[in-house]
Amino acid sequence: MERPEPELIRQSWRAVSRSPLEHGTVLFARLFALEPDLLPLFQYNCRQFSSPEDCLSSPEFLDHIRKVMLVIDAAVTNVEDLSSLEEYLASLGRKHRAVGVKLSSFSTVGESLLYMLEKCLGPAFTPATRAAWSQLYGAVVQAMSRGWDGE
């Protein structure tokens, strides 16, 4: 896999990182629209959410969104040395497997990430920027998938 274009990623992330909760909410709203079967995986204090809107307004889920955006931020920060995050990302993969997330769902997460970036950046979300983010996300998922494989 080619290395992602670091400057395109950093530049585009600057706009997103100004409002991580807002943009993270767009990402998860899109995720639940594309793959509604993921909603039951998110339970806090044994509480099942009745709708994506119910989940997206929950303080516990908003905390999850913040954490996801921090992981993306770490990937952006380390875009030129993602190997420094390998162990952390594999551990994150194991945690997601343990709560019932299927590895195949990360394809939908990737689509949702690109959707959020496009909504946030508008015309600045060029084909080159999309390609750079796709490469970065692919590398992150590859590292996380080691948590499924038990490596």
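Numbering starts at 1 and runs along the chain as it is shown here.
Here the Cβ of each residue, glycine as well, is placed from N, Cα and C on the backbone.
Copied over from Swiss-Prot:
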- HIS64, HIS96: heme b binding site (BINDING)
- 1-149: domain 'Globin' (DOMAIN)
- SER17 to Ala: No effect on interaction with 14-3-3 proteins (MUTAGEN)
- CYS46 to Ala: Decreased nitrite reductase activity (MUTAGEN)
- CYS46 to Ser: Loss of intramolecular disulfide bond (MUTAGEN)
- SER50 to Ala: Decreased interaction with 14-3-3 proteins (MUTAGEN)
- CYS55 to Ser: Loss of intramolecular disulfide bond (MUTAGEN)
- CYS55 to Ala: Decreased affinity for nitrite. Decreased nitrite reductase activity (MUTAGEN)
- HIS64 to Leu or Gln: Increased nitrite reductase activity (MUTAGEN)
- CYS120 to Ser: No effect on disulfide bond (MUTAGEN)
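Positions of Swiss-Prot features highlighted on the structure.
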residue: SER17; record: mutagenesis position; Cβ contacts under 8 Å, 6 or more apart: MET69, ASP73, VAL76
residue: CYS46; record: mutagenesis position; Cβ contacts under 8 Å, 6 or more apart: none
residue: SER50; record: mutagenesis position; Cβ contacts under 8 Å, 6 or more apart: none
residue: CYS55; record: mutagenesis position; Cβ contacts under 8 Å, 6 or more apart: PHE28, PHE32, LEU39, PHE42, PHE49, PHE61
residue: HIS64; record: mutagenesis position; Cβ contacts under 8 Å, 6 or more apart: PHE42
residue: HIS96; record: heme b binding site; Cβ contacts under 8 Å, 6 or more apart: MET144, GLY147
residue: CYS120; record: mutagenesis position; Cβ contacts under 8 Å, 6 or more apart: ALA15, VAL16, HIS23, VAL26
For this session: In three-state terms from DSSP, label SER50 (mutagenesis position) for me.
Result: coil
Exercise. What does DSSP call CYS120 (mutagenesis position) in the simple three-state scheme?
Worked result: helix
Exercise. If you average the pLDDT over the domain 'Globin' (1-149), what number do you get?
Worked result: 93
Exercise. Could you give the number of helix, strand and coil residues in the domain 'Globin' (1-149) as assigned by DSSP?
Worked result: 117 helix, 4 strand, 28 coil
